[in-house]
Amino acid sequence: MFNGLMDPEMIRLAQDQMSRMTPADFARIQQQMMSNPDLMNMATESMKNMRPEDLKQAAEQLKHTRPEDMAEISEKMAKASPEDIAAMRAHADAQFTYQINAAQMLKKQGNELHSRGNFSDAAEKYLRAKNNLKEIPSSKGGAILLACSLNLMSCYLKTNQHEECIKEGSEVLGYDARNVKALYRRGQAYRDLGLFEDAVSDLSKAHEVSPEDETIADVLRDVKERLAVEGPGKASRGVVIEDITEENNVTSGENKKPSKEANGHAQGVKTDVDGLQALRDNPEAIRTFQNFISKTDPDTLAALSGGKAGDMSPDMFKTASSMIGKMSPEEIQKMVQTASSFKGDNPFAPTAPSTENGFTPTPDMLKLASDMMGKMSPEERERMFNMASSLKANAPASTSYGNAEASEPRESLGASGSSSGNSFVAPRSGFEPSIPSAPPADLQEQMRNQMKDPAMRQMFTSMIKNMNPEMMASMSEQFGMKLSQEDAAKAQQAMASLSPDALEKMMRWADRAQTGMEKAKKAKKWLFGKGGLIFAILMLVLAMVLHRLGYIGN
């Protein structure tokens, strides 16, 4: 799948569209998107083997589509059955096939004209073929488009339209930077314009890609000789000719980058708040959100995050979506209400401020997290433990990363609370502090590091085996989990029956489990903390589906 889905420019285009919508339209579309996972699956398939140009094209079409039209179309799509979607898709594929066949016919006619030396008429055929492929995804029409562009460059060279040849070559090299024919023919155009330095640059690259081609080597040698004898000749215009519009856009974009980023940042925060507010105030939207998360393939959720999800794997998304799927509507609503009350940015976002000034979890938040973890089945916990065992728990961290990790347990909405079914593991499983006397995060980290020492673990296991229930309850309280005397007695009895090796092994697993809990919390927080971003991505996905089915752009 094309990872550019999370590209900042793509997100900006989606958020621009969202900014044009009323809150009612936005809530309506997000609910419709979440109510039909088949649309997501179709979009995922549509985006395979895509180039950035394809997604940008869909985003541009989205920009020119009125929000009210988008809402009406998405409503029809949400109500469509899988059979209806398949029929629409078949119709769109048939249209694509028709356009591709027409382009192939035009290309063949152009080739015949080119072979007879009628280069002007051949160029016209190639241009018409390219125009037919304008709305076709590159995975289907990319090969024909490339052939037409390269043949068009040949026609331009033969008719001395060197400027047009350079522009066409620059277009090809924009998505295929090592295309030998494009480099060679653009180099020839530079040479004929007297731009010898630019010609040498392109021809040298072509020679690097295809060193055995004697024709390229001969032309390169000739241009180098002319450069040595005649000098650079005209002032090099290679960059200006090649990317005149693009370079101007880049320059303008660089000058405006800070203000754009600031505006986008503010819009992103507002979008998150608006999205969560709409979700919080709409029980039906909460239900469809839960259905969407629980039914959507974890690979799809992971793919939507692109490279911005850090080290969260599909397994982490699977764990989070499983937990969300088993929550009651009331719990989902409480979760959203809690998330919508957060101030500031998502602390996991790349531009997030320091977490030192973050919020302090309230008792309600901790109770909510506790209830969630208490309802996890043993199989889910085991899966979380297995997932944690593969993480780099012992990797060294920088100071800033350490600070973020230290503050994360106070900010996370995740695994906190108790469950009598696993009470003897709970004190080491990363539960959140629920009383003021809990040790700070840096002290907990220091204790975990000390427990990596085998001698320290042996001493600690011996101490635990001989600990009475009162001491067990007191120690669990220090770890943020208050056990009753009965639970403490059960935990002490269970530990006393373990062999030293088994107890030490259990402690190692508990340490890994703590890391697993934190990763799972991070995945879950990502799902809820980036609500506006997710819906922005969904807007792009919807645009891709509608573009594929011919609703927009055709």
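A Cβ is built for glycine as well, from the same backbone N, Cα and C atoms used for every other residue.
Residues as originally present; substitutions not included.
The annotation that Swiss-Prot gives for the mutagenesis experiment LYS181 to Glu reads: Weak binding to HSP70-1 and HSP90-2. The DSSP secondary structure for LYS181 (mutagenesis position) is helix.
When Cβ atoms from all protein chains are considered, those within 10 Å of ARG185 (mutagenesis position) total 24, not counting its own. In Swiss-Prot, a mutagenesis experiment is listed as ARG185 to Ala, annotated with the note Loss of binding to HSP70-1.
Around LYS181 (mutagenesis position), the same-chain residues six or more apart in sequence whose CB sits under 8 Å from its CB are LEU150, MET153, listed in sequence order.
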